[in-house]
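A short worksheet on the structure shown next.
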Amino acid sequence: VNWKKILGKIIKVAK
């Protein structure tokens, strides 16, 4: 699992 991609998506959604 690519946590970097998941975290990036979460950060984009959070913003």
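Placed from the backbone N, Cα and C atoms, the Cβ positions cover glycine too.
For GLY8 (mutagenesis position), the Cβ neighbour count at a 10 Å cut-off comes to 11, with all displayed protein chains included. Among the mutagenesis experiments that Swiss-Prot reports, GLY8 to Lys is described with the note: Slightly increased activity against E.coli, reduced activity against S.aureus and P.aeruginosa. Shows hemolytic activity.
For the mutagenesis of GLY8 to Pro, Swiss-Prot gives this note: Reduced antimicrobial activity. The structure shown keeps the original residue. Mapped onto three states, the DSSP output places GLY8 (mutagenesis position) in helix.
Swiss-Prot documents GLY8 to Ala as a published mutagenesis change and attaches the note Slightly increased activity against S.aureus and E.coli, reduced activity against P.aeruginosa. Shows hemolytic activity.
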